[in-house]
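Participant: Handing you a structure now.
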Amino acid sequence: MLIKSEYKPRMLPKEEQVKKPMTSNGRISFVLMAMAVLFACLIARGLYLQTVTYNFLKEQGDNRIVRTQALPATRGTVSDRNGAVLALSAPTESLFAVPKDMKEMPSAAQLERLSELVDVPVDVLRNKLEQKGKSFIWIKRQLDPKVAEEVKALGLENFVFEKELKRHYPMGNLFAHVIGFTDIDGKGQEGLELSLEDSLYGEDGAEVVLRDRQGNIVDSLDSPRNKAPQNGKDIILSLDQRIQTLAYEELNKAVEYHQAKAGTVVVLDARTGEILALANTPAYDPNRPGRADSEQRRNRAVTDMIEPGSAIKPFVIAKALDAGKTDLNERLNTQPYKIGPSPVRDTHVYPSLDVRGIMQKSSNVGTSKLSARFGAEEMYDFYHELGIGVRMHSGFPGETAGLLRNWRRWRPIEQATMSFGYGLQLSLLQLARAYTALTHDGVLLPLSFEKQAVAPQGKRIFKESTAREVRNLMVSVTEPGGTGTAGAVDGFDVGAKTGTARKFVNGRYADNKHVATFIGFAPAKNPRVIVAVTIDEPTAHGYYGGVVAGPPFKKIMGGSLNILGISPTKPLTAAAVKTPS
């Protein structure tokens, strides 16, 4: 018997197909195909540029050059205490060429005209332009604006103008020895331009630009090399242009009248040590320093050492009074005497003089006897304290420290001769500074060419009472009977001292070469101004300090007091009173 089965096999569900991952060979194939397509595009683009747009792109590339252009920092302006500009930088243009990119030389006519405009010989221009390996060569720097425009009108290819700054000195030779000058790159070379270089110069910047073949900037480009310039600091000096003008003019008159070799004047603010004027003659134009010789460029007030002669005597007298070695009532025997074989004498013989008389008559004998009351070492230390033999650190090239030999090397006569200004040397600026110890009530002040906001700290040399006493004694020098009456200023008590020194030439003191000095202050009771004048080697109309340097001192002192608005301290004489017209 057959049995029918009811069994039906169960069907398994259909498995879902899973895609096989791409093999490494597949990925490589894909990348290669993509690169092939990209490469084909590049080839196509290159063919397009080489054929369809070649001429256009070549012309544009030839006409545009990427350059890094200097952005010069503007050098700081220098002005006097009242704002008169003494030195400034003005925009100018300089011309350079790119011989490397020149396809052909400028025509003969163009070169001839360019030569005329920039004042460079044609053969020099041609030699510059024939240096084909160079991509930069200066043709002429700091052109006059009108000249620059005429050069541009020539349409010279591969001649490029660069913006620069040129230093100008509006006052010309008036401030030459103080301000100094810069080189063509704007770096200080002498005077305050050199000593204040770090403050004045600033820091140059840079800009990446696109220029055409004529050198014109067609675009500025973004670049990490771009940097804004940092301009220099403006400097306000202590100098007063009005007083400087007066001092310079009077100095030149004196040098001419006495047919002298040279002259120097220094004017100080007696209360602060600020330098109000400093002038030398001969001088030079700092706008054209290359035309000046070494004699004209020398800042004699700072570099030249002088033996001060009798101008040193007030300090010796002050020291003796300050130490109690003498008093105003003592009379000294002032007849000639000897130290060993060496005589000490005065121009005129005075049997005896009190301290006032020693000052007024400028007695070598009396001053030397006061100096002899101190040891050599003590006098050496005293002169050193006054700044003799010590550099002032003014920053001026060639600044002298003066000369003060060690006391152990002094011969017996030298302590005496130093007391009346022989055997020690200092600059006129150092001498003027020493006088601040008298005008500032015994305190020696530092000097400054920059305007001071606060009074400086000085060094005490004498007691206040001593300084006042000596100032009063020094008024007698400009009064009748004194050696400095030529320096008297009407309406003011002027304290002063004359100095006449023979010059040391070829190992001996010359009989016919002198330095005439006159230095003083006013008003004597409350000094505001110190004026120091030296005339070097006067050959006409006298040689004594009072005769030669006294008259310019008088004019400069009187004018300075008037400029500063200082009222007279005593009645004017009838001759000085001007009747209104």
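Just so you know, glycine gets a Cβ as well, placed from its N, Cα and C.
Copied straight from Swiss-Prot:
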ACT_SITE  SER310  active site, acyl-ester intermediate
VARIANT   PHE504 to Leu  In strain: CDC84-060418, CDC77-124615 and CDC84-060384
VARIANT   ALA510 to Val  In strain: CDC84-060418, CDC77-124615 and CDC84-060384
VARIANT   ALA516 to Gly  In strain: CDC84-060418, CDC77-124615 and CDC84-060384
VARIANT   HIS541 to Asn  In strain: FA19 and CDC84-060418
VARIANT   PRO551 to Leu  In strain: CDC84-060384
VARIANT   PRO551 to Ser  In strain: CDC77-124615
VARIANT   PRO552 to Val  In strain: CDC84-060418
VARIANT   ILE566 to Val  In strain: CDC84-060418
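How buried are the listed features, and what sits near them?
Facilitator: Every protein chain considered, the tally of other Cβ atoms within 10 Å of the Cβ of SER310 (active site, acyl-ester intermediate) stands at 25. When secondary structure is read from DSSP and collapsed to three states, SER310 (active site, acyl-ester intermediate) falls in the helix class.
Every protein chain considered, the tally of other Cβ atoms within 10 Å of the Cβ of PHE504 (variant position) stands at 15.
Of all Cβ atoms in the shown protein chains, 12 besides its own fall within 10 Å of the Cβ of ALA510 (variant position).
Its own atom aside, the Cβ of ALA516 (variant position) has 28 Cβ atoms within 10 angstroms in the protein chains shown.
A C-beta separation below 8 Å, combined with a sequence spacing of at least six in one chain, links HIS541 (variant position) to TYR257, HIS258, VAL547, VAL548. Secondary structure from DSSP puts HIS541 (variant position) in coil.
Here the Cβ of PRO551 (variant position) has 19 other Cβ atoms within 10 Å, regardless of which shown protein chain they belong to.
In the three-state DSSP assignment, the secondary structure recorded for PRO551 (variant position) is helix.
The Cβ of PRO552 (variant position) lies under 8 Å from the Cβ of GLU250, LEU251, LYS253, ALA254, GLY263, VAL265, PHE518, VAL533, ILE535, each on the same chain and at least six residues away in sequence.
Note: ILE566 (variant position) has non-local neighbours PRO523, ARG528, VAL529, i.e. same-chain residues 6+ apart with C-beta under 8 A of its own C-beta.
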Participant: Cα-Cα, whole number of Å: SER310 (active site, acyl-ester intermediate) versus PRO551 (variant position)?
Facilitator: 18
Participant: How many whole Å apart are the CA atoms of PHE504 (variant position) and ALA510 (variant position)?
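Facilitator: One finds 6 Å between the Cα atoms of these residues.
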